[in-house]
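Written out below as structure tokens is the structure these notes cover.
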Amino acid sequence: MEPIDDILFEVTDAFKTQKEDLLELVTLIDIYGEQVNQEGSYEEKTRFIETLNTLLEDNPSTTGEIGWDLPKGLLKFLSKDNVDVNGRLGTNMIVQGVMKCFYAISIQGEPKKCLITGLELLSSLCSKDFSKSDQQNKEDFVDKKANTLPPEGVIENSSNRKDFPSYGESKSSNEFFLKLKSYILFEFIGASLKRISTLFPSKYLGAAVSTIEKFVYSHADTFEDALFLLRRVYTFCRNYIPPDPPKDIQLNEDFTREMFDKVVEEESELQVRLLRRLCTFGISTPIKTVTTNADVKYYCALNQQKFELSAYYTEYLELFCRYYQMAFSLDVDIEGEFQNVIKECRIIYKSVPQEISAVNDEAKLVLERMVYKLAYTFEVQKAAKEKNVGLDYNGVILFSGIHYLETNQHLVKEMNITDAIYLYLRFTTPSLYSKVYYNVAVESVSRYWLWYAITTEPLEDVKKELKNLSVFVTKTLLHVLLQKNCIQVNQQLRMITFTLLTRLLCLIPEKVAFEFILDVLKTSPLPLAKTSVLCVFKDLSRRRISTKDNDSETDLIVEKLSKLKVNDSNKAQQSNIRHYIQLDSSKMKAVHDCCLQTIQDSFTADAKKSDILLLLTYLNIFIVLKKTWDEDLLKIVCSKIDSNLKSVEPDKLPKYKEIVDKNESLNDYFTGIK
């Protein structure tokens, strides 16, 4: 590399002498910049960036011509060779210098070209651009530390440090540099937009919104947390200022004052619509994997429990509320839009036929699959036909939940169970077909509305609606709730959703509830799902429901069901009671057949631990229900297990002793009643 003094002299001289040949000037800056970045020391790189910044500030006319062509080269200086991801950005003179250069370009450069450059660079950012592993990054950094590390304590960091976690806090250095570069580009794009003088600003804002949406969508799963993207979109929307119309517009008979005023009005409206769109998109997409806790808060309120958020969720809630307030400032009619979502959900599901329309089992299976895919098909078709700038309905749903989190009030006073079910299915089933539609945050708000519907609507109305609802819709709801809950890692959320599922099973017709349980036992690939419905089946078979169906008594039963408690002291004459599931020979035989299949699976060479646990669950249930269960069926189960136990070695079968003990318990019962 040439001496740095010579390089700086050449660049400085070029700004003075080559103003007529700007292409050569840009080429010179690019060549020397590349050379210094690859071969120079930290101090040499710092001097180059500082000199370039000074030249850009002192030569505004030249900056106006070439500024848009420099950002790509400047971003190359933001690399692991120049930036210690463990250090403070405020002490890194290269980072500070690059930011100053971007600022100089944003206020002096040709705004339209700068905007296009910023959007192109933001679109091209990808984590694969920083492909080395974290450990290799750290080792390479240590190797070059003597030449590249900045001197200690230069200036304080003026950036928002929350957006740039240290190496240990970040998922990877890839994420660190992706955040750093995108932060600079977001600011650059916003500053460029403000300076564009045009009668049609929506054209440029629309381009920015489109690029930002693509960037957010592409990286929503890349970042370790969603706070960075939430902040960037929020800051962009908050700081956007609609530019004034150009003052040099010539009004004449071809373009009158009335025409001018109409264009200004339409442009103003379109800009607001674009910001509304970005606001609803920006709140929903970054938090696809973050629950809002609206359902948790409502559940705690129902049970008079204290609702507490961790520091992690508190920070999210603060941003949620900022978005909520911003939506109001943009005149988003949250309640009206939410009602539009409900209407759309009705359109999707209102035509689902009743079970009686299915002539055979094959037709039933087709209809069940159809219900699963209805929302996904609708969403794909809607996206293909979408021509206008509309709100992101995921964001609208989130705002309905944030309204409750923020105000402790419900967005709508009345929500019937049918609409709540349609809403839940509309925003959860598409994710079963494409991860594009996966959104934990929206799902948590949808569950909140299910809770709200079954606890505020009169019980008789809820039961009537569920009875009249298509069985295919009801079963899809139950299956999706169970399936998603089985993969839920948060214990509290899993318990709350299981309680919701239990309550729904208490409210739907007994025939539908048992068919659902049996279907899970026969077909579900998830062992936890089978274990869960068996526990529910046990309690629904033992718990009494008043013949008058008193509200308070039903609530008490459901509460006990949710906790899966057993109380053998509740005895009553069979003629005076009815259970949620009345045991009869056909129901017992159906469950018995499922148990026999589990016995067969548990005593094979490739038996899984989940099969053994499921077998133990069956035995626990038979022990609890032994006095009401068919004795002959129980004896068959005991005999099958006895014969299989004799054919295996104790140390080869997990839980061998537990199986033996529980099976002996049943055998002892038969001995005692002889």
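Count begins at 1; order follows the chain as displayed.
Cβ from N, Cα, C; glycine included.
No noted substitution is present; original residues retained.
According to its DSSP assignment, I7 (variant position) is helical. Among the sequence features in Swiss-Prot, the natural variant I7 to L is noted as follows: In strain: W303-1a.
For the natural variant F328 to V, Swiss-Prot gives this note: In strain: W303-1a. The structure shown keeps the original residue. F328 (variant position) has a Cβ environment of 11 other Cβ atoms inside 10 Å.
According to Swiss-Prot, the natural variant K343 to E carries the annotation: In strain: W303-1a. The Cβ of K343 (variant position) has 10 other Cβ atoms within 10 Å, all protein chains considered.
You'll find the Cα of F328 (variant position) roughly 22 Å from the Cα of K343 (variant position). The number of other CB atoms found within 10 A of the CB of I7 (variant position), across every protein chain shown, is 22. In the three-state DSSP assignment, the secondary structure recorded for F328 (variant position) is helix. In this structure the alpha carbons, written CA, of I7 (variant position) and K343 (variant position) are 67 Å apart.
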